[in-house]
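Quick notes on the structure that follows.
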Amino acid sequence: MTWQNDYSRDYEVKNHMECQNRSDKYIWSPHDAYFYKGLSELIVDIDRLIYLSLEKIRKDFVFINLNTDSLTEFINRDNEWLSAVKGKQVVLIAARKSEALANYWYYNSNIRGVVYAGLSRDIRKELAYVINGRFLRKDIKKDKITDREMEIIRMTAQGMLPKSIARIENCSVKTVYTHRRNAEAKLYSKLYKLVQ
């Protein structure tokens, strides 16, 4: 009898999440169907590990997929998307190449936490940990992008050349290349590949 109750509850919860989240777009990007479906199912799956109701999560949270396909958009418009989610509990889901950027935004804005989506991690526990408000600065194990590196990343994403960046930042071209190299090491990729 209890397995039927559990099944019924799970079905009801899953149905609730799928119906309700379409209009509110609490998972970004809603156009990434696999991420959207996978994260919706994960949240339902960890229902017993989280303290908040699914309705509250749907209403108050925004889950953002920071993958290589969406990084350029987030880099170019970080002030816009940060303003758009103001007042919400923002959870960044970071792929390996975006971990340092996720850490930057965590330190420099009002982000609730970061879920690192590496293959060896238990994403269910990490997601519950962040939703429950337990993610703290001490939980960040990886490097974060510095303010200067972020400025150079933004300008590179806009198509600016190192010489122009150096003139704007009032530094040498060599310094621009040093900051780019440092950012690339933290992002595990060349900047031009990430921001195309």
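The chain as shown is numbered from 1 upward.
From the backbone N, Cα and C atoms, a Cβ is placed for every residue, glycine too.
One mutagenesis experiment catalogued in Swiss-Prot, Asp60 to Ala, is accompanied by this note: Decrease in activity. Annotation note: Asp60 (mutagenesis position) sits in a helical segment as assigned by DSSP. In sequence order, Leu52, Lys88, Gln89 constitute the residues six or more apart from Asp60 (mutagenesis position) in its chain with CB-CB distances below 8 Å.
Each residue in the domain 'HTH luxR-type' (138-196) has a pLDDT score, and their mean in this model is 92. Summarising the annotation, Swiss-Prot assigns domain 'HTH luxR-type' to 138-196.
Swiss-Prot lists Gly159 to Ala among its mutagenesis entries, and the accompanying note reads: Decrease in activity. Under a cutoff of 8 A between CB atoms, and with a sequence separation of 6+ in the same chain, Gly159 (mutagenesis position) has no neighbours. DSSP assigns Gly159 (mutagenesis position) to coil, not to a helix or a strand.
Quoted from Swiss-Prot, the note on mutagenesis experiment Thr175 to Ala is: Decrease in activity. Other Cβ atoms within 10 Å of the Cβ of Thr175 (mutagenesis position) number 16 in total over all chains.
DSSP assigns Val176 (mutagenesis position) to a helix. For the mutagenesis result Val176 to Ala, the note given in Swiss-Prot is Lack of activity.
According to Swiss-Prot, the experimentally introduced change Lys186 to Ala is described as follows: Lack of activity. Cβ neighbours within 10 Å of Lys186 (mutagenesis position), excluding its own Cβ and spanning all shown chains: 20.
Taking CA atoms as the reference points, Thr175 (mutagenesis position) and Lys186 (mutagenesis position) are 17 Å apart. Here Val176 (mutagenesis position) is positioned 16 angstrom away from Lys186 (mutagenesis position), judged by their C-alpha atoms.
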